[in-house]
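This structure is in structure tokens; I'll ask about it shortly.
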Amino acid sequence: MKILLIGMGGTIASVKGENGYEASLSVKEVLDIAGIKDCEDCDFLDLKNVDSTLIQPEDWVDLAETLYKNVKKYDGIIVTHGTDTLAYTSSMISFMLRNPPIPIVFTGSMIPATEENSDAPLNLQTAIKFATSGIRGVYVAFNGKVMLGVRTSKVRTMSRDAFESINYPIIAELRGEDLVVNFIPKFNNGEVTLDLRHDPKVLVIKLIPGLSGDIFRAAVELGYRGIVIEGYGAGGIPYRGSDLLQTIEELSKEIPIVMTTQAMYDGVDLTRYKVGRLALRAGVIPAGDMTKEATVTKLMWILGHTNNVEEIKVLMRKNLVGELRD
């Protein structure tokens, strides 16, 4: 089967220099150094070579366009990418590139491929096995697991087991030499489409005790077109000793204000507590069980299509690519 590997940089492609590790290896060099032998019918393309902290929305556009041009030429595509923003990229690609007819698999490593104890060989082998599975969609392969790209979050900063599938089944797992498929997502059978429209003017604000409405007003004045609040637990807005709820009620008529949770699992339910119900009445849009990465990139993508707050509310609460429980 014919596979394309696209290099974006990251730890997997990094070499240690005077200023620490820096992405510099080509994706072909990464494969060779990792000792991957089962990729004889592979092509290689170096699109970027950067630390993923440097990834910007324009890089998503470049990658989505490149993927779109190649999805009908290959049986699978692997994207090597830095881990810090990998889940943002896999989520945005899921929204920009609909109904890919092949597996598109993101992977990387926590330890550079040049190091003896690198996890690059395991992750690349897992990605190659899944890229030849014929299971279409956008995925992340890491530490012997395959996860849906729009349901993946980085949860550890040092461990090889850096990513988890959030509120969604693990798609496949490596057991010995075999990749065992546990779950196949259901997607529409439509033709692959590319829709790059998005607006990156989204601000994420973490709710903490004492937070006031000033920062929300400032965000609107600075031209931000959407706000995501990382709230507590199941979600809610404080109404005691703060102008926050009143401010949000005023601003939610102008821009979408979405609430996700600081907790990793289970998502938000704004109907559960009074603080949540008051937030709903104030116009806050619940993110449901979406990851923070999916919430942010979905809002960016929707803002590229409409400014109408009511339309945005409907789309944010609609499952588009598997990011949200129906």
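Each residue, glycine too, has its Cβ placed from N, Cα and C.
Annotation source Swiss-Prot lists domain 'Asparaginase/glutaminase' at 1-319. For Thr11, the entry in Swiss-Prot reads active site, nucleophile. Among the sequence features in Swiss-Prot, the mutagenesis site Thr53 to Gln is noted as follows: Shows improved enzymatic properties at physiological conditions (pH 7.4 and 37 degrees Celsius) as compared to the wild type with a 2-fold increase in catalytic efficiency. Shows higher and significant killing of human leukemic and breast carcinoma cell lines as compared to the E.coli L-asparaginase. The feature active site, charge relay system is assigned by Swiss-Prot to Thr83, Asp84 (among others), with a curator's inference given as support. Looking at Swiss-Prot, the entry for mutagenesis of Tyr273 to Ala says: 95% reduction in activity compared to wild type. Mutagenesis annotation in Swiss-Prot: Lys274 to Glu, described as Shows improved enzymatic properties at physiological conditions (pH 7.4 and 37 degrees Celsius) as compared to the wild type with a 2.6-fold increase in catalytic efficiency. Shows higher and significant killing of human leukemic and breast carcinoma cell lines as compared to the E.coli L-asparaginase; the structure shown retains the original residue.
Are these features on the surface or tucked inside, and what touches them?
Around the Cβ of Thr11 (active site, nucleophile), 24 further Cβ atoms fall within 10 Å across all displayed protein chains. DSSP classifies Thr11 (active site, nucleophile) as helix under the three-state reduction.
Around Thr53 (mutagenesis position), the C-beta neighbours below 8 angstroms that are at least 6 residues distant in the chain are Gly82, Asp84, Thr85.
In this view, Thr83 (active site, charge relay system) is surrounded by 23 other Cβ atoms within 10 Å of its Cβ, with every protein chain counted.
Residue environment of Asp84 (active site, charge relay system) contains 18 other Cβ atoms, counted within 10 Å of its Cβ in all protein chains.
In the three-state DSSP assignment, the secondary structure recorded for Tyr273 (mutagenesis position) is coil. The number of other CB atoms found within 10 A of the CB of Tyr273 (mutagenesis position), across every protein chain shown, is 15.
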Quick check: of the recorded positions listed here (Thr83, Tyr273, Lys274), which one has the Cα closest to that of Thr11 (active site, nucleophile)?
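Checking each of Thr83, Tyr273, Lys274 against Thr11 (active site, nucleophile), the shortest Cα distance is to Thr83.
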Are there any residues at least 6 positions away along the chain from Lys274 (mutagenesis position) with a Cβ closer than 8 Å to its Cβ? List them or say none.
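In sequence order, Gly236 meet the Cβ cut-off.
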How many Å lie between the Cα of Thr83 (active site, charge relay system) and the Cα of Tyr273 (mutagenesis position)?
36
Taking DSSP three-state, what's Thr83 (active site, charge relay system) in: helix, strand or coil?
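Reduced to three states, the DSSP call for Thr83 (active site, charge relay system) is coil.
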